[in-house]
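Heads up, the thing below is written out as structure tokens.
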Amino acid sequence: MTVKTEAAKGTLTYSRMRGMVAILIAFMKQRRMGLNDFIQKIANNSYACKHPEVQSILKISQPQEPELMNANPSPPPSPSQQINLGPSSNPHAKPSDFHFLKVIGKGSFGKVLLARHKAEEVFYAVKVLQKKAILKKKEEKHIMSERNVLLKNVKHPFLVGLHFSFQTADKLYFVLDYINGGELFYHLQRERCFLEPRARFYAAEIASALGYLHSLNIVYRDLKPENILLDSQGHIVLTDFGLCKENIEHNSTTSTFCGTPEYLAPEVLHKQPYDRTVDWWCLGAVLYEMLYGLPPFYSRNTAEMYDNILNKPLQLKPNITNSARHLLEGLLQKDRTKRLGAKDDFMEIKSHVFFSLINWDDLINKKITPPFNPNVSGPNDLRHFDPEFTEEPVPNSIGKSPDSVLVTASVKEAAEAFLGFSYAPPTDSFL
């Protein structure tokens with residue numbers, strides 16, 4: 001197979017191919033790093049710290065949202081501040097209600113497991129988080145916010161739904177929809193990029209999900225291929241709402257420095273107040289990656305990548321349509337006030353000529369056949385999950401419901417920090 005690049009129009013040499021592979025491997029590894037770990041790493045690099053943009057970023061002023069920046073957390077919310085969880089007579093779920101079958105994902109605070117409910121014989125994805133790790137990084141308010149956002153997702157087909165949440169003395173459990181078509185990141189790794197019709201379909205479903213969150217005054221803030229799943233039919237499902245910010249109305253802003261390096265909008269890097277349009281920048285970055293194989297301003301040198309995001313003009317190769325080009329230019333506009341979506345939010349995206357072939361009513365009702373079918377044979381088909389996860393043994397402690405727990409100061413602290421976490425749906429819910 002002949003591969004051509006902008007720099008060399010002929011067949012790639014072995015040395016050039018090795019260089020490309022090295023770039024992609026470095027890119028994948030870096031993508032798996034948390035933002036906090038990345039900032040710590042760059043802060044310890046004396047050469048990187050000399051770069052003016054890095055110096056600017058590291059001099060972060062006092063954030064308005066302390067839970068994401070390792071400041072002292074606010075006192076835990078009182079029961080009256082919690083979302084109404086329905087009739088208190090509903091029984092709480094417990095770990096022993098499930099058969100935990102496979103590890104299918106990992107994160108900063110725990111694991112995601114495929115589990116089958118013993119009584120219902122239904123498969124779920126159960127996100128199990130360690131309270132000790134959450135409290136150590138002072139992220140308890142952040143976790144409660146994720147749970148609150150999940151409770152609002154039940155009415156949209158392209159957002160993962162929460163069925164139960166409960167806790168033991170040392171762990172939190174999110175019982176979620178089980179989605180086994182694989183991460184968009186996984187499919188991009190295998191295929192490198194997508195044809196425009198396929199990219200348009202995914203972008204439309206993603207935009208629909210973001211528009212719904214915005215209608216609830218929620219900004220997603222962490223759109224990236226790792227957080228976009230495909231269901232068994234090939235429709236997208238957004239997951240991981242840990243960086244969502246609630247109560248952001250149309251003209252409201254927030255200022256926390258958070259997100260994933262490759263997808264940070266210029267206003268976030270500048271430490272300026274930002275609004276819902278940060279999600280439309282991320283949509284542009286993901287669409288660009290689907291069409292070209294890498295994020296728009298990517299560099300192995302993170303300081304250089306940040307400088308590209310802030311200062312480098314958007315460069316688009318000629319192998320896309322004019323409508324795709326126009327959409328990318330609108331979404332990846334560095335001035336958020338001029339960005340597509342700044343005035344009428346999702347309606348501007350929806351009415352763009354790039355999506356003129358999309359029937360939005362059919363889209364939301366899943367009447368449009370996805371351009372790619374993951375071809376999973378059933379819930380036990382794990383072909384689209386990373387073997388790094390699925391080959392890992394399931395920890396014995398995850399499925400146990402201890403009859404008694406030694407009450408220590410740390411256990412009491414955890415109980416207070418996650419007050420109101422447990423959730424059982426009311427009888428008229430989506431279950």
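The chain as shown is numbered from 1 upward.
Cβ atoms here come from the backbone N, Cα and C positions, even for glycine.
None of the listed substitutions appears in this model.
Per Swiss-Prot, the feature active site, proton acceptor maps to Asp222. What Swiss-Prot lists as ATP binding site is Ile104, Gly105, Lys106, Gly107, Ser108, Phe109, Gly110, Lys111, Val112, Lys127. The annotation domain 'Protein kinase' is assigned in Swiss-Prot to 98-355. The domain 'AGC-kinase C-terminal' annotation in Swiss-Prot covers 356-431 and is backed by sequence analysis. For the mutagenesis result Lys127 to Met, the note given in Swiss-Prot is Abolishes enzymatic activity. Quoting Swiss-Prot on the mutagenesis of Thr256 to Ala: Low activity. Under the heading of mutagenesis, Swiss-Prot lists Thr256 to Asp and annotates it as follows: Low activity. Under its mutagenesis entries, Swiss-Prot includes Thr256 to Glu with the note: Low activity. Swiss-Prot documents Tyr298 to Ala as a published mutagenesis change and attaches the note Abolishes interaction with NEDD4 and NEDD4L. Per Swiss-Prot, mutagenesis Ser422 to Asp is noted as: 10-fold activation.
Across Ile104, Gly105, Lys106, Gly107, Ser108, Phe109, Gly110, Lys111, Val112, Lys127, which the record gives as binding ATP, the greatest C-alpha separation is 15 Å. If you take every residue in the domain 'Protein kinase' (98-355) and average the pLDDT, you get 92.
The Cβ of Lys106 (ATP binding site) lies under 8 Å from the Cβ of Val112, Phe389, each of which sits 6+ residues away along the same chain.
Least packed by the Cβ count within 10 Å, out of the recorded positions Ser108, Thr256, is Ser108. Counting only same-chain residues six or more apart in sequence, the Cβ atoms lying under 8 angstroms from the Cβ of Lys127 (mutagenesis position) belong to Gly107, Gly110, Lys111, Val112, Tyr173, Phe174, Leu176.
Counting every protein chain shown, the Cβ of Gly110 (ATP binding site) has 22 other Cβ atoms within 10 Å. If you compare Cα positions, Tyr298 (mutagenesis position) sits closest to Asp222 out of the recorded positions Ile104, Ser108, Asp222. Within 10 Å of the Cβ of Val112 (ATP binding site) there are 23 other Cβ atoms, across all protein chains.
Cα of Thr256 (mutagenesis position) to Cα of Asp222 (active site, proton acceptor): a span of 12 Å.
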